[in-house]
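To start, the structure under review is shown below, and the notes come after it.
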Amino acid sequence: MVGEEKMSLRNRLSKSRENPEEDEDQRNPAKESLETPSNGRIDIKQLIAKKIKLTAEAEELKPFFMKEVGSHFDDFVTNLIEKSASLDNGGCALTTFSVLEGEKNNHRAKDLRAPPEQGKIFIARRSLLDELLEVDHIRTIYHMFIALLILFILSTLVVDYIDEGRLVLEFSLLSYAFGKFPTVVWTWWIMFLSTFSVPYFLFQHWATGYSKSSHPLIRSLFHGFLFMIFQIGVLGFGPTYVVLAYTLPPASRFIIIFEQIRFVMKAHSFVRENVPRVLNSAKEKSSTVPIPTVNQYLYFLFAPTLIYRDSYPRNPTVRWGYVAMKFAQVFGCFFYVYYIFERLCAPLFRNIKQEPFSARVLVLCVFNSILPGVLILFLTFFAFLHCWLNAFAEMLRFGDRMFYKDWWNSTSYSNYYRTWNVVVHDWLYYYAYKDFLWFFSKRFKSAAMLAVFAVSAVVHEYALAVCLSFFYPVLFVLFMFFGMAFNFIVNDSRKKPIWNVLMWTSLFLGNGVLLCFYSQEWYARQHCPLKNPTFLDYVRPRSWTCRYVF
């Protein structure tokens, strides 16, 4: 190879000596365009035409070049992740990537889904938005949202100054939404301490005596029954009772209910992942019982994942500046949502004239609610799934930051459900979908998917009903019926861009419907209260019969 390179180099040198004029022309390709006519002036039109031609050729080659580079880069990253996973997970990773081997044509197979018996594989990786925000074009979109927030603030200040004759720097809506916060704090501490102690104690007590017990089945049923009582009674009814008994405002209720659901899912994952290990240990008659340490369980309770592991990939250091920035962005999103409600939502519903509930009022309300609904959707995603989870991941040096994927590129609802919230999807996939198939049969995949949709829809509707103090199953209908239908109709076989457009259109419309219906019902119950409401009054829509001015 070296000899061939030397010979080719000598041939080129000899040819350059034989044809010095040709070599000179090759080294000066612009000489022809810069030749001056007899009058000594450069032909500007010819120079501009040459430049335009070169620019057009470069633009024509640009997409092919970017596509080729992107393809090779995806291959490189995929191979690198495979090698890293094989080093970290041994045989488990080999099994996983043998499944992915059949997807060679898919260069973006980033979910690294392990077989059900192996569970989720955690790999150190950054969040997608952290990578995208390093690109100037994407960062400009982020700057546009900041500029829009500044305009919201200026608009509020100007309107208040014109109406009141002074600057009104009040956040009455924000202070009302997060009212009675001390109750939230002590309720959270009770939930945390009970989740930290009861599941771990029950599991430890069951595991240490399981192999020596003369009645292991009765022992397992007894401890399982106690665990169910804790999940349903303590974590289930306890926080709900506090929320209703102390009449907490909406945002304070949301914090408690969200943490309630999170602790229930965490406790279930801890028991679900460790019970099979104890059973296998007893089956193999091992002298040691695989019981996690208290520190491992405590770390899991704060880690931004719902899948328990004894250890996770960890980053070497904590970037406290990064943590501060993420928390600042979370608070910025809170104020952003406040100004959206103050400038877009409140005037919309306050200015609806006194007229009965009709299709005309409903249609106008839905389409006027699309813009604020979509903005709230984006801000919720950015504040929680990106900023909040990344802040805790950085403080805990948690390495796997794939809390979401590129859901905005989805051409099907099935892909959207998988990529919008990876944290919750992983829990539903392994502990609801896969366990359903294991318990019944692998032939009932449609029934398993239906069960997962039902569980998710019921939990979402429960959270909204408790937080808003009324039952109005709009989200349940959209999620359980339309969402499930779209999941089967607009499936993964849809790859054309038009399906991405349709997905975004339906997503925009759905958020407008949710914001319109729930806001109308909220204002109706505020302005048309009942003296002695019965249970049916909490589930009967008040906005359909109440005539009032918002």
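Any Cβ shown, glycine's included, is placed from N, Cα and C.
Keep in mind it's a predicted model, so treat the numbers as computed, not measured.
For H137, the entry in Swiss-Prot reads cholesterol binding site. In the three-state DSSP scheme, H137 (cholesterol binding site) falls into the helix class. Other Cβ atoms within 10 Å of the Cβ of H137 (cholesterol binding site), summed over all protein chains shown, number 7.
In sequence order, L306 are the residues near R262 (mutagenesis position), counting only same-chain partners six or more apart with C-beta under 8 A. Quoting Swiss-Prot on the mutagenesis of R262 to A: Strongly reduced cholesterol O-acyltransferase activity.
Cβ neighbours within 10 Å of F263 (mutagenesis position), excluding its own Cβ and spanning all shown chains: 22. Record note (Swiss-Prot) on the mutagenesis of F263 to A: Strongly reduced cholesterol O-acyltransferase activity.
All chains included, 20 other C-beta atoms sit within 10 angstroms of the C-beta of S269 (mutagenesis position). Experimental mutagenesis at this site is recorded by Swiss-Prot as S269 to L, annotated: No expression nor activity.
DSSP assigns S269 (mutagenesis position) to a helical segment in the three-state reduction. According to Swiss-Prot, the mutagenesis experiment S269 to A or T carries this note: Nearly normal expression and enzyme activity.
Mutagenesis annotation in Swiss-Prot: L306 to N, described as Strongly reduced cholesterol O-acyltransferase activity; the structure shown retains the original residue. Under the three-state DSSP scheme, L306 (mutagenesis position) falls in the coil class. Residue environment of L306 (mutagenesis position) contains 20 other Cβ atoms, counted within 10 Å of its Cβ in all protein chains.
Neighbour density for F367 (mutagenesis position): within 10 A of its CB lie 14 other CB atoms from the protein chains shown. In the three-state DSSP reading, F367 (mutagenesis position) counts as helix. Quoting Swiss-Prot on the mutagenesis of F367 to A: Abolished homodimerization; when associated with 504-A--A-508.
For H386 (mutagenesis position), the count of additional Cβ atoms within 10 Å of its Cβ stands at 22 [all protein chains shown]. The annotation that Swiss-Prot gives for the mutagenesis experiment H386 to A reads: Abolished cholesterol O-acyltransferase activity.
One mutagenesis experiment catalogued in Swiss-Prot, N415 to G, is accompanied by this note: Reduced cholesterol O-acyltransferase activity. In the three-state DSSP scheme, N415 (mutagenesis position) is classed as helix.
Residues or ranges marked as acyl-CoA binding site by Swiss-Prot: N415, R418, N421, H425, Y433, K445, S456. For the recorded site, S456 (mutagenesis position), the DSSP three-state label reads helix. Around S456 (mutagenesis position), the same-chain residues at least 6 positions away in sequence with a Cβ under 8 Å from its Cβ are L428, F479.
One mutagenesis experiment catalogued in Swiss-Prot, R418 to A, is accompanied by this note: Reduced cholesterol O-acyltransferase activity. Around the Cβ of R418 (mutagenesis position), a 10 Å sphere holds 19 further Cβ atoms from the protein chains shown.
In the three-state DSSP assignment, the secondary structure recorded for W420 (mutagenesis position) is helix. Annotation of the mutagenesis experiment W420 to A in Swiss-Prot: Almost abolished cholesterol O-acyltransferase activity.
As a published mutagenesis entry, N421 to A appears in Swiss-Prot alongside the note: Almost abolished cholesterol O-acyltransferase activity. Within 10 Å of the C-beta atom of N421 (mutagenesis position) sit 18 other C-beta atoms, taking all shown protein chains into account.
Among the mutagenesis results in Swiss-Prot, S456 to A has the note: Abolished cholesterol O-acyltransferase activity. The residue drawn here is the original one.
Listed in sequence order, L475, F476, F479 are the same-chain residues at least 6 apart in sequence whose CB falls under 8 Å from the CB of H460 (mutagenesis position). H460 to A, C or N appears in Swiss-Prot as a published mutagenesis result, with the remark: Abolished cholesterol O-acyltransferase activity.
Here Swiss-Prot flags H460 as active site, drawing on experimental evidence.
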Could you give the Cα-Cα distance between N415 (mutagenesis position) and K445 (acyl-CoA binding site), in whole Å?
17
Spatially, and counting Cα to Cα, which of the recorded positions is closest to H425 (acyl-CoA binding site)? Options: H137, F263, S269, R418.
R418
Determine the most Cβ-crowded residue among the binding-site residues H425, K445, using a 10 Å radius around each Cβ and all protein chains in the structure.
H425
Looking at the binding-site residues H137, Y433, K445, which has the shortest Cα distance to R418 (mutagenesis position)?
Y433
To see if you understand the setup: which same-chain residues, six or more apart in sequence, place their Cβ under 8 Å from that of W420 (mutagenesis position)?
F381, Y404, W407
Cα-Cα distance maximum in Å, computed over every pair in N415, R418, N421, H425, Y433, K445, S456 that the record assigns to acyl-CoA:
21
For H386 (mutagenesis position), what is the secondary structure state per DSSP, taken as helix, strand or coil?
helix
